[in-house]
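Novice: Pulled these from Swiss-Prot:
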{"type": "MUTAGEN", "residues": "Phe105 to Ala", "note": "Increases the rate of point mutations 35-fold and displays a significant decrease in respiration-competent cells during a time course"}
{"type": "BINDING", "residues": "Gly771, Pro772, Asn773, Met774, Gly775, Gly776, Lys777, Ser778", "note": "ATP binding site"}
{"type": "MUTAGEN", "residues": "Gly776 to Asp", "note": "Increases the rate of point mutations 19-fold and displays a moderate decrease in respiration-competent cells during a time course"}
{"type": "MUTAGEN", "residues": "Arg813 to Trp", "note": "Slightly increases the frequency of point mutations and repeat-mediated deletion rates in mtDNA"}
Amino acid sequence: MKHFFRLPTAFRPISRVSLRYSSTDTAQPKISKLKISFNKISESNSEKKDNLGSIDTRNCLSTQQDDKLSSTEPSKASLPPSLQYVRDLMDLYKDHVVLTQMGSFYELYFEQAIRYAPELNISLTNRAYSHGKVPFAGFPVHQLSRHLKMLVNNCGYSVTIAEQFKKKDVADNEANKFYRRVTRIVTPGTFIDEAFENLRENTYLLNIEFPENCMSQVADTSLKVGICWCDVSTGEIFVQQVYLRDLVSAITRIQPKEILLDERLLEFHIESGTWYPELVELKKFFIKYQKMPSQHRTIESFYGLFNLGGKEATERQLKIQFQTFTQKELAALRNTLIYVSNHLPDFSINFQIPQRQLATAIMQIDSRTSTALELHSTVRDNNKKGSLLSSIRRTVTPSGTRLLSQWLSGPSLDLKEIKKRQKIVAFFKDNRDITETLRTMLKKVNDLSRILQKFSFGRGEALELIQMARSLEVSREIRKYLLNNTSLMKATLKSQITQLTESLNFEKNLIDDILKFLNEEELAKSQDAKQNADVTRMLDIDVKDKKESNKDEIFELRDFIVNPSFNTKLRKLHDTYQGVWQKKTEYNALLKGFFVGDLGAKTFTLKERQNGEYALHVTGTASSLKKIDELISKSTEYHGSCFHILQKSSQTRWLSHKIWTDLGHELELLNLKIRNEEANIIDLFKRKFIDRSNEVRQVATTLGYLDTLSSFAVLANERNLVCPKVDESNKLEVVNGRHLMVEEGLSARSLETFTANNCELAKDNLWVITGPNMGGKSTFLRQNAIIVILAQIGCFVPCSKARVGIVDKLFSRVGSADDLYNEMSTFMVEMIETSFILQGATERSLAILDEIGRGTSGKEGISIAYATLKYLLENNQCRTLFATHFGQELKQIIDNKCSKGMSEKVKFYQSGITDLGGNNFCYNHKLKPGICTKSDAIRVAELAGFPMEALKEAREILG
């Protein structure tokens, strides 16, 4: 993930006041007063910002660009009101890209147009005004999402969006009919457009609340830190209090798209690792420094951001929940809620009840371990394909995939929950027909959480109401299906399934009403037409190239999306519409008989033209059209009104007639009234789901849970996985363990089968693994760590038999170090990472270490390796796998220096090489007791293509 560093910005720049400013008003924009108050609020911090080098984006331009700008830009006092508004926004949001809607375009102005137009690959030009030229660039409104991705995800900018709105009770032909206001500020953590498209991942925004003035003291690993993270696109929100030593593990588990920090921390550069080395991991993330809100704002003032089934119920549940939070958790929660509401001022936020996560309930996996084990992406190319998540994913719903990712990042420490998952997986594994039927049903389910959030935001198509209803209907069917098969379950599992599926019993009446009163077929057609139009716009097809005749539509009976029987008002509107339509039909028949039958025209059609005129379209021969012209020239009345020529050609006539004009306008007005009433009904249905947010989310959670566990059953059958025994012991016993991803890679390339190995660890013994280069030592270390993770998420594991005592923390020092510690040697980085293990591992932890001490001289490296091994065994007493090339040396030191008791606790195992005769050999990855005496480095060099002369020299030196 790209790190982007932000300079401080005032936390509440604009959301308290709705910015409204007409593009043609001559008065000074209202933003000016707001800006003054903003400066007063920020006055105490202004000197600090200057000292820290606060950057105005205008100063980022080249000298040549500055010269160009200064020579063409009008003075601020002479700017037209619309541009004055843009300039004031740019001054207020100095570190943001400002996109302002002007008609059907979003536009950039002044120095921002010069800077960002090339990055967006859009044309840069100048617009002339009475006092000079202004640089500007823009793109169509429908391309907003595409350009936001470029600005936010690719370039790492924050984007302020000012949308255009029509004033109420203002005629369309008035000049000052529009005003603009900031509707949202887009950052990686509030980029809802991207989140709604990327269904498989969470878009988490994380706030970290450090104790006041803690940076001025030496870092204390037992320092308590409050964190809050949320996904605005799903409504999930969590809080947790962690110790400083566990903070980075929590960040790694959450995988936030954006991290929010107090601007007061900026001067300490905490991501440099100077104050606390492990915080160097923050460099991997998008960091936003913000002026935090006043502590005087109570947490109760945020109740409006939640909907738990009515105002009273919401307040009651939140009060109970908030009482369980610590002060640091509440502070982090408050900061997060203000940030979200400030960045989405035009959106109705709808969070679920905040969930408190406990460090004692989740396995801690730091970022180095997550990377080394390739949990979410591969080390080599940072690709998701080939990762553990990719290898085990068999989920069929977006919510199931997100849940699987969350579980991999933070396996459970709750033995009861793990065993519950195992029982459900075992049932699905043994009953394949039931599993396949369940998964077929799950495939019909849409992403309920995100559809619900769309409704809350005032977004979401009417078709998504159908999708919501169908999904909830399927959830009821799933519940019924599983309950009908409980006879195959044991009593405990039967009770668990019954309790689990209770939430799937969503209110049937609401589902039935939506499916009864909404026209699903018409909605699907409308959606297809909209998507085709979007594709056309994306391809920049110029509709002006279409023929004129294609612009003018035959006036046909409209297909409406709500059943007229929904209410009396809609029924009456439809009855009136049908009555007018009948008149139109009769009128059309009369005119067709007149023009075609009496005057000899070829065709006659009633149409609505592109310009809104209701016209008669007649085609015919020259003689028949001449008759029509003569009739019109005589002002002959037809049913009390004359015909008038609107447009003519050699073969056509466009005519107007009062009756059709009146009928057309009446039909259009009725159509508009029906559409408005339908929109009200659609909003009513959306509101009913919003009012049942808690129930909808419970359904989504349960469906994701069932999807994930049933996917484990499918995986177990595919990959020959077994149910591990998970308990409270300190054991790790694996028989014929395998590495899932390596095994999958070998199988895909039709290479040799994977060599399985045993492992037996406890707190009072430690395995030292030796072997040649490429002998499989690192693979063995990783596979056992992965088996532990799989076991504690409730998945079956790749082996013949396994016993896993609950692991609270998983540590690794495997592979090359990340390039995060500037100006530090590889060995120094390895020592820092090893020290984290020695300081953090408990007797319930698992540590895998590879080649400790390799980055320095042989003697010193051996001493470091021995000291690490001894400390882990005697002090940490954690389960440890220790791979090294110093096997003989360590064995000798242990025998000479340590007691017999310690000597017996260290077990040495080796892999090796099998000679096949001549210069041929193969690796033997099967571990056996003993110490590998040589690493066969020369053979590896030979495989790598070393020149023969160099190989000969190496063999001679080796003797």
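Using N, Cα and C of the backbone, Cβ positions are placed for all residues, glycine too.
Although substitutions are noted, the structure shown does not include any of them.
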Novice: Compute the centroid of the Cβ atoms of Gly771, Pro772, Asn773, Met774, Gly775, Gly776, Lys777, Ser778, then list the same-chain residues not in that set whose Cβ lies within 8 Å of it, in sequence order, for the ATP site.
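Specialist: What remains near the Cβ centre is Ser911, Tyr923, His925.
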Novice: What is the interatomic distance between the Cα atoms of Gly775 (ATP binding site) and Arg813 (mutagenesis position), given in whole Å?
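Specialist: Gly775 (ATP binding site) to Arg813 (mutagenesis position), Cα-Cα distance: 18 Å.
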Novice: Between the Cα atoms of Arg813 (mutagenesis position) and Gly771 (ATP binding site), what distance do you get, rounded to the nearest Å?
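Specialist: Roughly 18 Å, rounded to the nearest whole number.
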Novice: What whole-number Å value do you get for the CA-CA distance of Gly776 (mutagenesis position) and Phe105 (mutagenesis position)?
Specialist: 58
Novice: Please report the three-state DSSP label of Phe105 (mutagenesis position).
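Specialist: The three-state answer is strand.
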Novice: Here's one to test understanding: among the binding-site residues Gly771, Pro772, Asn773, Met774, whose C-alpha is closest in space to the C-alpha of Phe105 (mutagenesis position)?
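Specialist: When the Cα distances are compared, Met774 comes out closest.
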Novice: Give me the non-local Cβ neighbours of Lys777 (ATP binding site): same chain, 6+ apart in sequence, Cβ-Cβ under 8 Å, ordered along the sequence.
Specialist: Ile769, Thr770, Gly771, Asp850, Ala883, Ser911
Novice: Going by DSSP, is Arg813 (mutagenesis position) sitting in a helix, a strand, or coil?
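Specialist: Where Arg813 (mutagenesis position) sits, the three-state DSSP reduction gives strand.
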Novice: According to DSSP, does Ser778 (ATP binding site) sit in a helix, a strand, or coil?
Specialist: helix
Novice: When the number of other CB atoms within 10 A of each residue's CB is tallied over all shown chains, which of the binding-site residues Asn773, Ser778 has the maximum?
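Specialist: Selected residue: Ser778.
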